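The structure appears below as structure tokens.
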Amino acid sequence: MQRGALRGASPTARRRLVDRPGLTEDEIEEIREAFNLFDTDGSGMIDPKELKAAMQSLGFETKNPTIYQMIADLDRDSGGPIDFEEFLDAITAKLGDKESREGIQKIFSLFDDDRTGTITLKNLKRVAKELGETMSEDELREMLERADSNGDGEISFEDFYAIMTKKTFP
């Protein structure tokens, strides 16, 4: 399989494929390679049987009903086989499932030691100190502002989750 298969895509298609929370461009390329490997007839589509084999090769233990439901949920075209973008949606959904969200919630709780449901400047100062990081208040305030989506001076769990699942930061 060729690395860099996204390079020939249009800028819009490339952005659509690469802008996936939790996935780097290289990871998307690996998923593309798995998709192509299991697209046994070279049609650019994977049927339920091919999808099951592809998901298992990527380390997901799935049963047939799950695969068929995934195809029904993701196939926006005709209820038949799925294309690469739909396959990538399935993988992205699997990676962003409940377990990873729960893991991020545990990390959030380590910051939110006063259990207010938000991370404040005070929380950031404490964590920086515990980690032995010497950061100025201005640097910590800037971190807070970058993650704070509504400008209230606090980082909600949703803000934190968005930052933790993003590969590039604003």
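Here, residue 1 is simply the first one shown, and the rest follow in order.
The backbone N, Cα and C atoms fix where each Cβ goes, and this holds for glycine too.
Look at GLU50 (Ca(2+) binding site): DSSP puts it in a helix. The number of other CB atoms found within 10 A of the CB of GLU50 (Ca(2+) binding site), across every protein chain shown, is 21. For ASP39, ASP41, SER43, MET45, GLU50, the entry in Swiss-Prot reads Ca(2+) binding site, with the evidence type sequence analysis.
Residues or ranges marked as domain 'EF-hand 1' by Swiss-Prot: 26-61.
The domain 'EF-hand 2' annotation in Swiss-Prot covers 62-97.
The domain 'EF-hand 4' feature in Swiss-Prot is assigned to 135-170. In the predicted structure, the domain 'EF-hand 4' (135-170) carries a mean pLDDT of 84.
Cβ neighbour count for GLY44 (mutagenesis position): 11 (other Cβ atoms within 10 Å of its Cβ, all protein chains included). Secondary structure at GLY44 (mutagenesis position), as computed by DSSP, is coil. Among the mutagenesis experiments that Swiss-Prot reports, GLY44 to Ala is described with the note: Abolishes Ca(2+) binding to EF-hand 1 domain; when associated with 2-GLN--GLY-22 DEL.
Among the mutagenesis entries in Swiss-Prot is GLY153 to Ala, noted as: No effect on Ca(2+) binding; when associated with 2-GLN--GLY-22 DEL. Over all protein chains present, the Cβ of GLY153 (mutagenesis position) has 12 other Cβ atoms lying within 10 Å. GLY153 (mutagenesis position) carries neither a helix nor a strand DSSP state and counts as coil.
Proximity of distant same-chain residues to the domain 'EF-hand 4' (135-170), defined by a Cβ-Cβ separation under 8 Å and at least 6 residues beyond the stretch ends, is recorded for 21-24, 96, 100-101, 104-105, 107-108, 111, 116-121, 124-125, 128. Across the fold, the C-alpha of SER43 (Ca(2+) binding site) and the C-alpha of GLY153 (mutagenesis position) stand 51 Å from each other. With a 10 A radius on its CB, ASP41 (Ca(2+) binding site) counts 10 other CB atoms from all the protein chains. SER43 (Ca(2+) binding site) counts 11 other C-beta atoms within 10 Å of its own C-beta, drawing on all protein chains shown. All chains included, 19 other C-beta atoms sit within 10 angstroms of the C-beta of MET45 (Ca(2+) binding site).
Of the recorded residues, GLU50 (Ca(2+) binding site) and GLY44 (mutagenesis position) place their C-alpha atoms 12 Å from one another.
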